[in-house]
Structure formats: structure tokens, C-alpha cells
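According to Swiss-Prot, the protein has these features:
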{"type": "ACT_SITE", "residues": "Ser40", "note": "active site, nucleophile"}
{"type": "ACT_SITE", "residues": "Asp326", "note": "active site, charge relay system"}
{"type": "ACT_SITE", "residues": "His329", "note": "active site, charge relay system"}
{"type": "VARIANT", "residues": "Val8 to Ala", "note": "In strain: Isolate BCQ.2590"}
{"type": "VARIANT", "residues": "Ser11 to Cys", "note": "In strain: Isolate BCQ.1523, Isolate BCQ.2442 and Isolate BCQ.2508"}
{"type": "VARIANT", "residues": "Asp66 to Gly", "note": "In strain: Isolate BCQ.376, Isolate BCQ.701, Isolate BCQ.3708 and Isolate BCQ.3994"}
{"type": "VARIANT", "residues": "Leu103 to Val", "note": "In strain: Isolate BCQ.3, Isolate BCQ.376, Isolate BCQ.701, Isolate BCQ.1523, Isolate BCQ.2442, Isolate BCQ.2508, Isolate BCQ.2590, Isolate BCQ.3708, Isolate BCQ.3994 and Isolate BCQ.7373"}
{"type": "VARIANT", "residues": "Thr114 to Ile", "note": "In strain: Isolate BCQ.3708"}
{"type": "VARIANT", "residues": "Gly182 to Arg", "note": "In strain: Isolate BCQ.7373"}
{"type": "VARIANT", "residues": "Asp344 to Ala", "note": "In strain: Isolate BCQ.2590"}
{"type": "VARIANT", "residues": "Ser367 to Pro", "note": "In strain: Isolate BCQ.376, Isolate BCQ.701, Isolate BCQ.1523, Isolate BCQ.2439, Isolate BCQ.2442, Isolate BCQ.2508, Isolate BCQ.2590, Isolate BCQ.3708, Isolate BCQ.3994 and Isolate BCQ.7373"}
{"type": "VARIANT", "residues": "Leu392 to Ile", "note": "In strain: Isolate BCQ.3, Isolate BCQ.376, Isolate BCQ.571, Isolate BCQ.701, Isolate BCQ.1523, Isolate BCQ.2439, Isolate BCQ.2442, Isolate BCQ.2508, Isolate BCQ.3708, Isolate BCQ.3994 and Isolate BCQ.7373"}
Amino acid sequence: MFLLLRFVLVSCIIGSLGFDNPPTNVVSHLNGDWFLFGDSRSDCNHVVNTNPRNYSYMDLNPALCDSGKISSKAGNSIFRSFHFTDFYNYTGEGQQIIFYEGLNFTPYHAFKCTTSGSNDIWMQNKGLFYTQVYKNMAVYRSLTFVNVPYVYNGSAQSTALCKSGSLVLNNPAYIAREANFGDYYYKVEADFYLSGCDEYIVPLCIFNGKFLSNTKYYDDSQYYFNKDTGVIYGLNSTETITTGFDFNCHYLVLPSGNYLAISNELLLTVPTKAICLNKRKDFTPVQVVDSRWNNARQSDNMTAVACQPPYCYFRNSTTNYVGVYDINHGDAGFTSILSGLLYDSPCFSQQGVFRYDNVSSVWPLYSYGRCPTAADINTPDVPICVYDPLPLILLGILLGVAVIIIVVLLLYFMVDNGTRLHDA
């Protein structure tokens, strides 16, 4: 009890002397078991191949280039590689996962499947995709891409129906209509297989609206059927709109198995790529750094929408992105955020990263790691310390049990001694 009171007193004295230990706006790690996924702002290979080699192009400290803990590609993102022919095989593994990518698919690219489509739907898809990625990488160590083999018994081939600018959708694949079908009112199937990973993130997408072809309107209908378990996953078009709709995607987390892709109307779609999730781990929140352009280009907030506690911590700069290499590369604020990767930190929270694990001026919310157990609330004259009550409650219970044991032992020996005297 004396030690506890001394700890409380010392902590309050430290607080009164101004030891704030505030949360810092960085991404960091508990130890060396971490990994970063990124784009050009952390792509060391891209900088090496430029002439001259100018590391001001990156927000990442070049001291980390040889760490072996980075998977980044200039001009790309995990979402872009997942859906489109512009592909990079993001691959990495760690207990603590950090993401700093996403701006290579934003409203600036204005992607939509058809001329009457909607980029807003694709921003919605982006948010749903990253929600699944962040949630699952809080419980899995390893992320990579795998191809999904499929077998379609018809003669029709996949078609590039959904494209805009340089972006061509190839996941899921569209199977063209068979030549002997006069319209799109038909049912068609394809087998696909998932193997080699613990779980997979795969797309299930439909045109949610009335799709017009040759004066006829069609309602999209797509299903995946797990032939091993009998579980079926499906989407049907529910909107009556004829313009301004686009390819709505849901992102399913599926186990290994044999599947059947089924279309009851319009074109059959079948997944061709999947995020491969491997090696379950203890729950560890991921960290996400906002990925946005200079204000001269339009960005979105979908990674922020997807990154929610307790599974994700979001870090952002309070100012416009203004790079020193060019306006979109080498920003001081984001370089500062990534500087936390140069050192270990004991505690992570929604507010930021704590450098020390004793006392803080801010109580950590959604904390992870070895976090401060006390927050000092400074009044003008007297520091008042507020502590996490759980350790005190447990200590009180242990002290109470110890007192009871001592009393029982004393009574036992007193009775035993009295019995011996009586016998004598």
C-alpha cells in the first residue's frame, strides 16, 4: 500500500513539473514487426530510377528504404490494383500494419463504367473496399494478391465493358453474351476456385439500376454459391433509375473452396483477383495516413471513412499538401507523420502515439500497447491525478484477500497453541 501511495505521489509531482507526454501525430510501431503499404510517396525504387536521385520526392525517410518493410508503387494503390488492369502485387507481412496510399483512385480520375455512370458510386466502392482491408489486417499478418482461376463452359470471352480513360476494369470479369442469345434475359454460370489462403476479399458487383440495351431495360442479378458449404451470396438490382447509376460492389470475405458464379439476367461477372489474407494474429489496430492531393486536384475522404476505431487509427495533416519536389510530392507535414516509423513507441490511441507509458496530459482513447495509466489534470494551483481504476480495484482485492489469509492463519495458530496448552 505504501508503494502504491508513493507511485501516486510521484506521478502527481511529475505532472506538476510539466511532464505532459502528449499524443503525437505520427504513425509508429511497438517494435520491428511492422509493414507499410504505399505509393510514390514511399516508393524507394521509383526514386532510385529517377535521374537525378532526389529523395525529396518522398514523404518517407530514405533511411527506411532498405528496411524490407515497405511495399509501394508509384502511380498505384491497393484498390486500383484490385479492380483494374493497372496492377501491382502489393505484398507484405507484419504485426503492425500501416497504409499510406489511395490517392491514385480519386474524383480527380473521374472514373465511371459508362458515359452515363457515376463516379460517386466508385467512391462508395472505394470506402467499402478499404473498410474490409483495414478490419481484416487488424487480425491478419499477411496481405498479397492472388489470381482467381475460373472455368466458363460457353464460347464467349470476357469483355472490357467497364472502362474510362486509361483504367480498364478486369476484376470482376464480364463474360460477354453468347451469340445465340437474342437479349440479356438468360441464366449463365461459371466455376471459380479459392485456395492457398486463410481467407480472401473478393468483389461481388452489379449495375444497380435499369441497364438499357437495344431499347430493353435489364435488372442485374449476380450470385456466388459455395459448393462445399451450401452458402450463397447475392445481389439484385433494386433501383429504378435509368441514368446516373454505376457498378455497385460489395467486398466479401470468403474461405477457401469451390464456388459457382451465377447470373440470372444481364452479363455474368466472375472474380479474377482476390486479396489473400494469411496468418491470424492477435488484434492489432492498423494505422492509416490520409492520402490526398494538393488542393489543386480533387481528393476524397474514403480512407478516413473506412478507418474507424477500434480497428484503425487515422492520421492527417491540418494543412494543404504542398510538396517540395512538386506540389504533390514531399510535403513537410506528411513527412513529419511518417517520421514516427524511425523509432519504436509504447502506446497508440485514437488521438495519436504516446512516446512514454507512465503519465500523460491526455487520457488515451481506444488505446493499444503499454499506455499511460494516469492523466494529470492541471488546475492553477494543485495537480490532480486521475487513474485507471482497474489496477487499484485489483490491488484492493488482493490486499483484502491477503488480510483474510493472515487473520485465518493467526486464528489457526492461536487455537492450535491453546489446544496444546490444555493437553499439557
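Note: Cβ is positioned from N, Cα and C throughout, glycine not excepted.
Among the recorded positions Ser40, Thr114, Gly182, the ones whose Cα sits within 10 Å of the Cα of His329 (active site, charge relay system) are Ser40. A 10 Å cutoff on Cβ-Cβ distances gives His329 (active site, charge relay system) a total of 19 other Cβ atoms nearby, all chains included. The Cβ of Ser40 (active site, nucleophile) lies under 8 Å from the Cβ of His46, Tyr57, Met58, Ser72, Lys73, Ala74, Gly75, His329, each of which sits 6+ residues away along the same chain.
When the recorded positions Asp66, Asp326, Asp344 are scored by other C-beta atoms within 10 Å, Asp344 scores highest. For the variant positions Thr114, Ser367, the greatest number of Cβ atoms within 10 Å around a candidate Cβ is found at Ser367. Cα spacing between Leu103 (variant position) and Asp326 (active site, charge relay system): 16 Å, rounded to the nearest whole number. Looking only at other Cβ atoms within 10 Å, the busiest spot among the variant positions Leu103, Gly182 turns out to be Leu103. In the three-state DSSP scheme, Ser40 (active site, nucleophile) falls into the helix class. Cα distances from Asp66 (variant position) to the recorded positions Thr114, Gly182, Asp326, Asp344, Ser367 are smallest for Asp344.
Rounded to the nearest whole angstrom, the C-alpha distance between Thr114 (variant position) and Ser367 (variant position) is 45.
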